[in-house]
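Pulled from Swiss-Prot, these are the features on record:
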{"type": "ACT_SITE", "residues": "C424", "note": "active site, nucleophile"}
{"type": "ACT_SITE", "residues": "H749", "note": "active site, proton acceptor"}
{"type": "DOMAIN", "residues": "415-795", "note": "domain 'USP'"}
{"type": "MUTAGEN", "residues": "F10 to Y", "note": "Decreased but not abolished interaction with G3BP1"}
{"type": "MUTAGEN", "residues": "F10 to A, G, P, W, D, E, R, H, K, S, T, C, M, N or Q", "note": "Abolished interaction with G3BP1 and ability to inhibit stress granule formation"}
{"type": "MUTAGEN", "residues": "G11 to I, L, P, V, F, W, Y, D, E, R, H, K, S, T, C, M, N or Q", "note": "Abolished interaction with G3BP1"}
{"type": "MUTAGEN", "residues": "D12 to P", "note": "Abolished interaction with G3BP1"}
{"type": "MUTAGEN", "residues": "T42 to E", "note": "Phospho-mimetic mutant that translocates to the nucleus in absence of genotoxic stress; when associated with D-337"}
{"type": "MUTAGEN", "residues": "T42 to A", "note": "Abolishes phosphorylation by ATM; when associated with A-337"}
{"type": "MUTAGEN", "residues": "S337 to A", "note": "Abolishes phosphorylation by ATM; when associated with A-42"}
{"type": "MUTAGEN", "residues": "C424 to A or S", "note": "Abolishes deubiquitinating activity and ability to deubiquitinate 40S ribosomal proteins"}
Amino acid sequence: MALHSPQYIFGDFSPDEFNQFFVTPRSSVELPPYSGTVLCGTQAVDKLPDGQEYQRIEFGVDEVIEPSDTLPRTPSYSISSTLNPQAPEFILGCTASKITPDGITKEASYGSIDCQYPGSALALDGSSNVEAEVLENDGVSGGLGQRERKKKKKRPPGYYSYLKDGGDDSISTEALVNGHANSAVPNSVSAEDAEFMGDMPPSVTPRTCNSPQNSTDSVSDIVPDSPFPGALGSDTRTAGQPEGGPGADFGQSCFPAEAGRDTLSRTAGAQPCVGTDTTENLGVANGQILESSGEGTATNGVELHTTESIDLDPTKPESASPPADGTGSASGTLPVSQPKSWASLFHDSKPSSSSPVAYVETKYSPPAISPLVSEKQVEVKEGLVPVSEDPVAIKIAELLENVTLIHKPVSLQPRGLINKGNWCYINATLQALVACPPMYHLMKFIPLYSKVQRPCTSTPMIDSFVRLMNEFTNMPVPPKPRQALGDKIVRDIRPGAAFEPTYIYRLLTVNKSSLSEKGRQEDAEEYLGFILNGLHEEMLNLKKLLSPSNEKLTISNGPKNHSVNEEEQEEQGEGSEDEWEQVGPRNKTSVTRQADFVQTPITGIFGGHIRSVVYQQSSKESATLQPFFTLQLDIQSDKIRTVQDALESLVARESVQGYTTKTKQEVEISRRVTLEKLPPVLVLHLKRFVYEKTGGCQKLIKNIEYPVDLEISKELLSPGVKNKNFKCHRTYRLFAVVYHHGNSATGGHYTTDVFQIGLNGWLRIDDQTVKVINQYQVVKPTAERTAYLLYYRRVDLL
């Protein structure tokens, strides 16, 4: 090539054609070196490896083919340009010699219509008559001159696939039948191509430049030696045909059976597959990414066969083609050997025993109902269902019926919670619950089900908190203490990656909580009650599956019924079923009313009882037992400075004046509250938000001292249980504190301090920030934050 370098005449190209066909890899041409006679076109080889009928010639101007002595120099070469089929004078010195089809062999002909050999690209049924018709209609080298005289522009190979990205001449999205666009669409098929396709028998499925051979969306490209067989029946319908075939029902059968098969990878913007009578929306179906299934015939009518290993030809370059649809495909995670469209399943070549083979069924069969549904179908089925319609509910109910609460502390690796909204009151509460050992062990005891295993649920709150607890794992390595200033020992801790518990936030809307209302004050104590009551109610519903008789007992059950309607108590009378006469100290009798309590694991952790006794002259004492999850402590009085003061104020006797009975007589009554049952986990609520008569709300900024070790004195207990509780049953230890920051009752921020057993110290968690603090910082009063919720555990359960 040093003596006579070939010259290139590119002809008249538009700017977009120049950019598309000369800048991209598809616009390159490689030529053999000059050796006295300019050789153009392709070369026929009689015997090719692996039984191929033709030899693939690669083009690229940046490559030079080494001269070969075995290169035959016969005048039967025809000119075929992949750059511009209208230019037979593309290479200087190469003239378009008109050679009749009888003078050449089918291996030596290179059709400009499909950029491939007609003998191998079109003869799907192996008919030599079809090959003759193809050669006659194509005209081979003579066809170039005819098209030049017609002055009708023939688009080069891959023109329409490049226009998928945009352009004025781009066609609308439609189905491709084996790579062909519908001839009714303008600019899709020229008049000559329509005439050429019309002369072909129905069994022949030609390829066009729109279905390139060297493309990653073709199975036969990735495995060059193992393409699909081409024997298509006359009654076969392809994926792109509008009706009467499996392609029309692609939406109903696009996903194969789940058992024994690989799930189908979908595009990033996967749309629901819907059968239609037009070809306008079927382009998306053709753009669906498919995997080769491990079994026989898939439900869409395409039978795929795969082998254990596929040998790729390293000598043949692979060129990536643009995705078939505009949504973009998630092909980054797919293996290279997967077809990307339905049209790629029908690319023709000679079959081989070591490659995926696709067969198209010739008879239409009704689509099978696939157990694997699409994502949008799953979303339709998601939601709350009754426990009777939830097959997993009975399994959870049996587990909870026999559960044993474990109070053993566990060392968990702390993780912050990302707050992208006003979720600090939720995050602070969640961190305190994670630090509660019996709560953690309970949720870890319940299995974690995926959406596939349980698309519909009757226990959304249980599911969410089981998932939350599974986000936390044991501390990997105990942190080593390091020496700091003085004799202090500071421990380092490595928290895990922060995450956003969006599934917890969605519970507010799923259960239609008032906390989800916009413009409403977010309150950590109210959210804690929402969680505990919700978990309790779901567990009650599960108990109904095992004991339907408990259904009538859940009407007044739960800590929600704090207030006592005294008029209703009088209307019930002394003969009510939920009251009895109880003899107290000094032989005093009292009528006790109690709601029907049904125990759940939640009440076994947080549930306590208070006794409210009403004293009235000339009448028996009237007592009512009420359950609670959080003990409400009034701190408004100036005399209350500590938690002990607030507890004593809770049990103090208060008088009520002006009470009128049914006889319209004014009598004096008094009321006293005592603790009937203490829970294993005692949550104290310091009532800092006081509602005024005008409707406003103010925050009490006063500091309330709270100890790390809290002892409940006997004077706080009910008379009947004073002597039944030992000191260890009345002593609690602090393990979590929820703080409220700010001076306003309608705003502010929430943080949490939790005790970490592995660290044997305290952590301060502010959303996703986690840092180590000492115990003094937990109980020390500060102006910027005030304690709002105090979490205590019984010391005998530590």
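Glycine is treated like the rest: Cβ placed from N, Cα and C.
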TODO: Translate the DSSP assignment of C424 (mutagenesis position) into the three-state scheme.
DONE: helix
Task: Intrachain C-beta neighbours of C424 (mutagenesis position), sequence separation six or more, cut-off 8 angstroms - done: E522, H749, Y750, T751, D767
Open item on the list: Within the domain 'USP' (415-795), what mean pLDDT does the predicted structure show?
Closed with: 83
